[in-house]
Amino acid sequence: MNKERIIQEFVPGKQVTLAHLIAHPGEELAKKIGVPDAGAIGIMTLTPGETAMIAGDLAMKAADVHIGFLDRFSGALVIYGTVGAVEEALLQTVSGLGRLLNFTLCELTKS
C-alpha cells in the first residue's frame with residue numbers, strides 16, 4: 001500500500017503571506033468557517049505562527065472585529081465583523097506588522 005506524504009515547511013523569516021477580505025460571504029461559507037451572520041470575514045496567514053496572537057491583538061484594537069479562529073501553531077487568523085471594520089482591521093494589522101516588527105508584507109486582496 002502506497003501512502004502519500006505531505007511535508008509542510010516554513011522558511012525562516014517574518015512574513016504576512018495572506019491577507020484576504022471576503023465581503024458579504026454566503027450563508028453556507030460563513031457557517032462552515034464558524035462565523036454565521038458575519039458581514040465580512042478576514043483571513044490572514046503569518047510566519048512564524050505565533051504572530052497570529054499579535055495580529056489578533058492589532059486587529060481587535062484597530063476596529064470593531066471579533067476573532068473567529070486563531071492558531072498560533074499554523075499562523076492562521078480569522079476575524080469577522082462589518083465589511084468596513086474587517087477591511088480597516090486587516091489594513092492596520094498588515095501595516096502594523098511591517099512598521100513595528102519589520103515583517104515582509106503582502107497586498108490585501110478582496111472577494
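Backbone N, Cα and C define each Cβ position, glycine as well.
Residues or ranges marked as domain 'BMC circularly permuted' by Swiss-Prot on the basis of sequence analysis: 5-103.
In three-state terms derived from DSSP, Leu29 (mutagenesis position) belongs to a helical segment. For the mutagenesis result Leu29 to Ala, the note given in Swiss-Prot is EutC and EutE constructs are no longer targeted to EutS or eutSMNLK BMCs. BMCs are formed in E.coli by both sets of genes.
Same-chain residues at least 6 positions away in sequence with a Cβ under 8 Å from that of Lys32 (mutagenesis position) are not found in this chain. The note that Swiss-Prot attaches to the published mutagenesis Lys32 to Ala is: EutC constructs are targeted to EutS BMCs, cells are somewhat elongated.
Cβ environment of Gly39 (mutagenesis position): Ala23, His24, Tyr80, Gly81, Thr82, Val83, Val86 lie under 8 Å away, each six or more residues apart in the same chain. One mutagenesis experiment named in Swiss-Prot is Gly39 to Val, and its note says No longer targets EutC-tagged constructs to BMCs, probably forms flat symmetric hexamers.
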Counts by DSSP class (helix H/G/I, strand E/B, coil) across the domain 'BMC circularly permuted' (5-103): 38 helix, 29 strand, 32 coil
Note down the number of other Cβ atoms within 10 Å of the Cβ of Leu29 (mutagenesis position), including every protein chain shown. 13
Could you tell me the mean pLDDT over the domain 'BMC circularly permuted' (5-103), as a whole number? 93
